[in-house]
Amino acid sequence: MEKNGNNRKLRVCVATCNRADYSKLAPIMFGIKTEPAFFELDVVVLGSHLIDDYGNTYRMIEQDDFDINTRLHTIVRGEDEAAMVESVGLALVKLPDVLNRLKPDIMIVHGDRFDALALATSAALMNIRILHIEGGEVSGTIDDSIRHAITKLAHYHVCCTRSAEQHLISMCEDHDRILLAGCPSYDKLLSAKNKDYMSIIRMWLGDDVKCKDYIVALQHPVTTDIKHSIKMFELTLDALISFNKRTLVLFPNIDAGSKEMVRVMRKKGIEHHPNFRAVKHVPFDQFIQLVAHAGCMIGNSSCGVREVGAFGTPVINLGTRQIGRETGENVLHVRDADTQDKILQALHLQFGKQYPCSKIYGDGNAVPRILKFLKSIDLQEPLQKKFCFPPVKENISQDIDHILETLSALAVDLGGTNLRVAIVSMKGEIVKKYTQFNPKTYEERISLILQMCVEAAAEAVKLNCRILGVGISTGGRVNPQEGVVLHSTKLIQEWNSVDLRTPLSDTLHLPVWVDNDGNCAAMAERKFGQGKGQENFVTLITGTGIGGGIIHQHELIHGSSFCAAELGHLVVSLDGPDCSCGSHGCIEAYASGMALQREAKKLHDEDLLLVEGMSVPKDEAVGALHLIQAAKLGNVKAQSILRTAGTALGLGVVNILHTMNPSLVILSGVLASHYIHIVRDVIRQQALSSVQDVDVVVSDLVDPALLGAASMVLDYTTRRIH
């Protein structure tokens, strides 16, 4: 209690609505109960817990030895959309009296259910602090809207995954009030060991059932497409009947459409079928043993994509209800579960497999983190929550200073040798540029980027430039959605799995975009260069390596794993020289600056490089420019090497033309002017006649990487899209 400055126990109200949220809240409740010196626990039970058709699951809370302070009957029967709305309204009518009586310091609310929305709304309007469990996640249904609405009402957030944490930050929630703890249920899942699991299996599925030889099915209605979800449930039952394995079917939740799903079960005689056991509720301790030892789980419950991964049990996820969730390799998605055969094939593929344990959603230590977080809450702090919005003008009316400001971006280019930061105007003018040697270690590099950006932002104020955001161009494979460098090039050391967005955004309080340098060059051409107004074009960068970017229908193509446009690694020869990627015969192995330097050194070592009018100082390394100079001065061998390099690049372009059929190819970088004529010749000789009319040009942009990085920021401000 000394930690938060409170001079009394923290009164915590945990409100639970159904069997699913109790499985997440129970570990926290047990943790609170073990620390009576710090906490007082009040338990409020409402929703489907109190309905007989759904198993009267409030009894399991009593069996766990929790005193239920209040039972609220809040469900309006009908199982349709109107009934859900009326249930929220009924809860809003009843909750104020309860909260006035309990007077909690903080209410813990879980997830994305309509009951939880009523709880959060009531607490927020009554100035009660709210701790929201599992915010920031994405499922792909109406639940997302409810979950994010609760996030906006909540004062504190406990999330389960790094992505969820980033989503909360993107939603402008206060970083200091977000805890990445993992899922509380994983504390139980990862320690769940029951030697007598066979007795649990026999109790629910019969004496003749073996471990890993049965299925658990749990499917809920999709409230935005009830008709389709009922049809999908019917197909699922038909497939399970045909698959002919013992199956435990749990009744659906109370959402709109659940009544129709139960009718489907009864129409098909599932409750009396010898291969099926239909149940309204299974206690969580027993349920985890059942899924842990099942041959497969099928349905669309979040339990399948979240909790079951802890055991490596195969899961078949049907439809779109969990389409946005992060999943382990144990999950097979059947998004268009529109035929019985498709579902049956999925059962044949998954049943009986065993996958590694997945810890995407937790490591088993969530509850201690949450209790520590609760203890840190200072009740003396103002209740009003703060949002971390990017800086914007407070006054929307125009004044002369606003009109005279230059809308600009901070652009960062992480090259193999140098680190550059520039202030770039909306017109593509580089107002000021800073250059430093790129450090070799991760810590030094991040520190230098932050230092240079802070200095540039301060200078921008003096130059009357309004910085709208930060764009970063870097070598390697980049996930632009998360702002993370996944894998770097060999030229940039210690640069794998690096989150660039968060430290810069936290320091500068500006939005940050990150992308691969080849993609940035293509975006620069689209906004400022010869690609402006072009629907389809390809940019090839010729420098130390070979990179590129593809614009298709005005949009940049990233590919399914952010690996599109690795054009330098198109193979143009089966027995060509080794490439830095580990393959051989790539364009980069012939036409990059590194490749030309390699050939220049060979010639120099054999005294075949220098011709009359040339010299290389002893302290100067032989490089590509010496090879080019020798070729210009008539060195036949140097000319042959350049011709081979240009031919390799040309063959790569031909492959691109035959694949993408762009109307324009832009060669960029220091070597572009030396290759342009050779590339055009190769196209005339090797390409199909239908693509030979393509325009192949040399870029006229001086700093495409910086301009492309800036364009990510400047495009966002004008188009208002990410």
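Each residue, glycine too, has its Cβ placed from N, Cα and C.
The noted changes are left out; the structure has the residues it started with.
Neighbours of His281 (CMP-N-acetyl-beta-neuraminate binding site), defined as other CB atoms within 10 A of its CB across all chains, total 18. In the three-state DSSP scheme, His281 (CMP-N-acetyl-beta-neuraminate binding site) falls into the coil class. The CMP-N-acetyl-beta-neuraminate binding site annotation in Swiss-Prot covers Lys259, Glu271, Lys280, His281 and rests on similarity to another entry.
Annotated N-acyl-D-mannosamine 6-phosphate binding site per Swiss-Prot: Gly416, Gly476, Arg477, Thr489, Asn516, Asp517, Gly545, His569, Glu588, in sequence order. Contacts of His569 (N-acyl-D-mannosamine binding site) defined by a Cβ separation under 8 A and a same-chain sequence distance of 6+ are given as Cys579, Cys581, Ser583, Cys586, Ile587, Glu588, in order along the sequence. For the recorded site, His569 (N-acyl-D-mannosamine binding site), the DSSP three-state label reads helix.
Feature annotation from Swiss-Prot assigns N-acyl-D-mannosamine binding site to Gly476, Arg477, Thr489, Asn516, Asp517, Glu566, His569, Glu588; the stated evidence is similarity to another entry. Under 8 Å, Cβ to Cβ, and six or more positions away along its own chain, Arg477 (N-acyl-D-mannosamine 6-phosphate binding site) finds Val485, Leu486, His487, Asn516, Ser561, Phe562, Cys563. Secondary structure from DSSP puts Arg477 (N-acyl-D-mannosamine 6-phosphate binding site) in a beta strand.
Positions annotated as Zn(2+) binding site by Swiss-Prot: His569, Cys579, Cys581, Cys586.
One mutagenesis experiment named in Swiss-Prot is His49 to Ala, and its note says Loss UDP-N-acetylglucosamine 2-epimerase activity. No effect on N-acylmannosamine kinase activity. Does not interfere with enzyme oligomerization. DSSP gives His49 (mutagenesis position) a helix state. A 10 Å cutoff on Cβ-Cβ distances gives His49 (mutagenesis position) a total of 28 other Cβ atoms nearby, all chains included.
For His110 (mutagenesis position), the Cβ neighbour count at a 10 Å cut-off comes to 28, with all displayed protein chains included. His110 (mutagenesis position) carries a strand DSSP state (E or B). Annotation of the published mutagenesis His110 to Ala in Swiss-Prot: Loss UDP-N-acetylglucosamine 2-epimerase activity. No effect on N-acylmannosamine kinase activity. Partial reduction of the dimerization process; the original residue is retained in the structure shown.
Reduced to three states, the DSSP call for His132 (mutagenesis position) is strand. Quoting Swiss-Prot on the mutagenesis of His132 to Ala: Loss UDP-N-acetylglucosamine 2-epimerase activity. No effect on N-acylmannosamine kinase activity. Partial reduction of the dimerization process.
Looking at Swiss-Prot, the entry for mutagenesis of His155 to Ala says: Loss UDP-N-acetylglucosamine 2-epimerase activity. No effect on N-acylmannosamine kinase activity. Strong reduction of the dimerization process. Long-range C-beta contacts of His155 (mutagenesis position), restricted to its own chain and to partners at least six residues apart, with a cutoff below 8 Å, comprise Arg129, Ile130, Leu131, Arg177, Leu383, Lys385. DSSP classifies His155 (mutagenesis position) as coil under the three-state reduction.
All protein chains included, His157 (mutagenesis position) registers 27 other Cβ atoms within 10 Å of its own Cβ. In Swiss-Prot, a published mutagenesis experiment is listed as His157 to Ala, annotated Loss UDP-N-acetylglucosamine 2-epimerase activity. No effect on N-acylmannosamine kinase activity. Strong reduction of the dimerization process.
Mapped onto three states, the DSSP output places Asp413 (mutagenesis position) in strand. Using a 10 Å Cβ-Cβ cutoff, Asp413 (mutagenesis position) registers 26 neighbours. Among the sequence features in Swiss-Prot, the mutagenesis site Asp413 to Lys or Asn is noted as follows: No effect on UDP-N-acetylglucosamine 2-epimerase activity. Does not affect feedback inhibition by CMP-Neu5Ac. Loss of N-acylmannosamine kinase activity. Does not interfere with oligomerization.
Neighbour count (other Cβ atoms within 10 Å of the Cβ, all protein chains): 21 for Arg420 (mutagenesis position). One entry in Swiss-Prot concerns the mutagenesis experiment Arg420 to Met. Its note says: No effect on UDP-N-acetylglucosamine 2-epimerase activity. Does not affect feedback inhibition by CMP-Neu5Ac. Loss of N-acylmannosamine kinase activity. Does not interfere with oligomerization.
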Length of the line joining the Cα atoms of Lys280 (CMP-N-acetyl-beta-neuraminate binding site) and His110 (mutagenesis position), in Å: 22
Least Cβ-crowded entry, counting other Cβ within 10 Å, from the binding-site residues listed as Cys579, Cys581, Cys586: Cys581
Separation of alpha carbons, His281 (CMP-N-acetyl-beta-neuraminate binding site) and His157 (mutagenesis position) (Å): 29
Cα distance (Å, whole number) from His49 (mutagenesis position) to Gly476 (N-acyl-D-mannosamine binding site): 51
Rounded distance in angstrom between the Cα atoms of Gly416 (N-acyl-D-mannosamine 6-phosphate binding site) and Asp517 (N-acyl-D-mannosamine binding site): 11
Closest of Lys259, His281, Asp517 to His132 (mutagenesis position), Cα positions, binding-site residues only: His281
DSSP three-state assignment (helix, strand or coil) for Gly545 (N-acyl-D-mannosamine 6-phosphate binding site): coil
